[in-house]
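Asker: Sharing a structure, written as structure tokens. Questions coming.
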Amino acid sequence: MDTTIDGFADSYEISSTSFVATDNTDSSIVYLAAEQVLTGPDVSALQLLSNSFESVFDSPDDFYSDAKLVLSDGREVSFHRCVLSARSSFFKSALAAAKKEKDSNNTAAVKLELKEIAKDYEVGFDSVVTVLAYVYSSRVRPPPKGVSECADENCCHVACRPAVDFMLEVLYLAFIFKIPELITLYQRHLLDVVDKVVIEDTLVILKLANICGKACMKLLDRCKEIIVKSNVDMVSLEKSLPEELVKEIIDRRKELGLEVPKVKKHVSNVHKALDSDDIELVKLLLKEDHTNLDDACALHFAVAYCNVKTATDLLKLDLADVNHRNPRGYTVLHVAAMRKEPQLILSLLEKGASASEATLEGRTALMIAKQATMAVECNNIPEQCKHSLKGRLCVEILEQEDKREQIPRDVPPSFAVAADELKMTLLDLENRVALAQRLFPTEAQAAMEIAEMKGTCEFIVTSLEPDRLTGTKRTSPGVKIAPFRILEEHQSRLKALSKTVELGKRFFPRCSAVLDQIMNCEDLTQLACGEDDTAEKRLQKKQRYMEIQETLKKAFSEDNLELGNSSLTDSTSSTSKSTGGKRSNRKLSHRRR
């Protein structure tokens, strides 16, 4: 299915109409004179010239580029000052200022920091490349595959969040770089879809159109009209839009005779306390008995607008219905899916949130997460020892929740088992979680936060030795050793470890399968035996061992590289980092032999 946004395919061609002169003297692109009429050969020559300039921009070797545009995530886009200065008055001024700064600071290269140029709206790498390619070639590229498409296979990718985000980012950059013809094009694209997007995305479009001001008046007026007639509540308006825009919307609602319900004082106080991350104040307000968390939609508010810790702390009070719906018909899980925060989704599911609940429009939390996540992000399987992208994690968690009823849940280890068996269980759990932290850091961190691992005491070999538990000192091999017994201080750690592993198996089966493969003790034990094995069986075992060894090598090489880099930048912290590295090896030395 062709997922190209309408209008992009045609805009990638140069025709005589593409160069009709206008009276717009603010354009960064030089136009032909009005009396000039392009013939067939002229068009072909311009296409060839455009292709040549574009190939220079796309050259993988930077092709004599002498400046860089630095994005907020640290990535850099190389470009040629002579080209951008000739094509764009904005870049001509910006680069002249950057060169003066370079000369005064004796820096090696001219760099423009995008966060200093485009401060009001976050933009991504692909939109930056699209706009710069336009400045080079005067042609609008189609969106990169998977960037303007969501992860929902049933979506037509016209008005989903990735498609809207890409258009907004290009529009904003065109506004910042003063490219009016690109503003006109993308404003038209957004006007075509603004009636099809969900109302939450309309708020985002309205905010950006307001930033662009007069350059996007048609889009601004249309978004205002939609929001005025919508049922978007005051809290959402105040948290999403500038104060003057909120006032204008309220005034227009009153003029039309529409009801404008005010937020109750006691509800507002709860929200203000949450904004201040003050859970204790929330408790005091609830004791006054003027409102409760459900009536105030406090959990919805915290999940949507507060930091993750505040939202999870509020959830731990167990005073709110996790399946309660707000006036828009959303459950808390729906809101968490919109925010794309894995830890919040995990916390809500653990507290009993239903993933099967649908919005008034018929969307489940999984559908919301998919439609908010780029296809390229969701299809990108993360490498081991690398952090996973949040959007993909959210989709993965919610997909597993859909299958949960078909999968039997693991029973946490009981304390009423043989001492030696319990000891080995503790060591296995500790090793498994330590290995998960190395191979799948993002997934492990999310599970550990929910399992409340922080604050529990780590199990190490010396902490489980009978000598330490009894307080005696071994003086000879003949001294009788007291049997292992678990201390009360270790029980919380055991529960947290078990919970972490359970969450991993429940929500991250992809990661758990790799850990199961490594933690399979029988597999490793058999590698040490087998005198009567056939040559084929020995080869299979050798291959199996090499697979496990390679996985472990990769994990530790990443860890050592990180520690090495840290030691170069901070000699003081290198000592503590080295200690951390030894600690990691010690944890993995718990493995049975």
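Sequential numbering from 1, following the chain as shown.
Glycine is no exception: its Cβ is also placed from the backbone N, Cα and C atoms.
What Swiss-Prot records for this protein is below:
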- Cys150, Cys155, His157, Cys160: Zn(2+) binding site (BINDING)
- Arg432: salicylate binding site (BINDING)
- 65-144: domain 'BTB' (DOMAIN)
- Ser11 to Ala: Loss of ubiquitination and degradation, but normal interaction with SUMO3 and subsequent sumoylation associated with its localization to nuclear bodies; when associated with A-15 (MUTAGEN)
- Ser15 to Ala: Loss of ubiquitination and degradation, but normal interaction with SUMO3 and subsequent sumoylation associated with its localization to nuclear bodies; when associated with A-11 (MUTAGEN)
- Cys155 to Tyr: In npr1-35; defective interaction with TGA factors (e.g. TGA3) and consequent disruption of transcriptional regulatory activity (MUTAGEN)
- His157 to Ala: Conserved ability to interact with TGA factors (e.g. TGA3) to promote their transcriptional regulatory activity (MUTAGEN)
- Cys160 to Ala: Defective interaction with TGA factors (e.g. TGA3) and consequent disruption of transcriptional regulatory activity (MUTAGEN)
- Leu281 to Asp: Abolished interaction with TGA3 and consequent disruption of salicylic acid (SA)-induced PR1 gene expression (MUTAGEN)
- His300 to Tyr: In nim1-2; no induction of SAR genes expression or disease resistance (MUTAGEN)
- Leu393 to Asp: Reduced salicylic acid (SA)-induced PR1 gene expression but maintained interaction with TGA3 (MUTAGEN)
- Ile397 to Asp: Reduced salicylic acid (SA)-induced PR1 gene expression and impaired interaction with TGA3 (MUTAGEN)
- Ser268 to Trp: In strain: cv. Wassilewskija (VARIANT)
Asker: Cβ within 8 Å of the Zn(2+) site centroid (Cys150, Cys155, His157, Cys160 excluded): which residues?
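Answerer: After dropping the recorded site residues, what remains is Glu149, Ala151, Asp152, Cys156, Val158, Ala159, Arg161, Pro162, Ala163, Gln371, Ala375.
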Asker: Distance between Leu281 (mutagenesis position) and Ser268 (variant position) at the Cα atoms, whole Å?
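Answerer: Distance (Cα to Cα, whole Å): 13 Å.
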Asker: So, three-state DSSP: helix, strand or coil for Cys155 (mutagenesis position)?
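Answerer: Assignment for Cys155 (mutagenesis position) reads coil.
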Asker: Just the number: how many Å between the Cα atoms of Cys155 (mutagenesis position) and Leu393 (mutagenesis position)?
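Answerer: So the alpha carbons of Cys155 (mutagenesis position) and Leu393 (mutagenesis position) sit roughly 20 Å from each other.
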Asker: Give the distance between the Cα atoms of Cys150 (Zn(2+) binding site) and Ile397 (mutagenesis position), rounded to the nearest whole Å.
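Answerer: Answer for this pair: 17 Å between alpha carbons.
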Asker: By DSSP, what is the split of the domain 'BTB' (65-144) into helix, strand and coil residues?
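Answerer: The composition, in the requested order, is 41 helix, 12 strand, 27 coil.
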Asker: Report the member of Cys160, Leu281 (the mutagenesis positions) whose C-beta atom has the most other C-beta atoms within 10 angstroms.
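Answerer: Per the Cβ count within 10 Å, the most buried is Cys160.
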Asker: Going by Cα-Cα distance, which of the recorded positions (Ser268, His300, Leu393) sits nearest to His157 (mutagenesis position)?
Answerer: Leu393
Asker: With the cut-off set at 10 Å between Cβ atoms, which of these recorded positions ends up with the most neighbours? Options: Cys150, Cys155, Ile397.
Answerer: Cys150
Asker: Please report the Cα separation of Ser268 (variant position) and the residue listed as 'salicylate binding site' in Å, rounded to an integer.
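Answerer: So the alpha carbons of Ser268 (variant position) and the residue listed as 'salicylate binding site' sit roughly 45 Å from each other.
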Asker: Determine the Cβ neighbour count for the residue listed as 'salicylate binding site': the number of other Cβ atoms within 10 Å of its Cβ.
Answerer: 21
Asker: If you draw a 10 Å sphere on the Cβ of His300 (mutagenesis position), how many other Cβ atoms land inside?
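Answerer: Here the count is 25.
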Asker: Drop a 10 Å sphere on every Cβ of the recorded positions His157, Ser268, Leu393 and tell me which sphere holds the fewest other Cβ atoms.
Answerer: Ser268
Asker: Quick one: pull the CA-CA distance for Cys160 (mutagenesis position) versus Ile397 (mutagenesis position), whole Å only.
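Answerer: Checking the Cα atoms of Cys160 (mutagenesis position) and Ile397 (mutagenesis position) gives a distance of 21 Å.
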Asker: Averaged over the domain 'BTB' (65-144), what pLDDT does the predicted model reach?
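Answerer: In the predicted model, the domain 'BTB' (65-144) has a mean pLDDT of 87.
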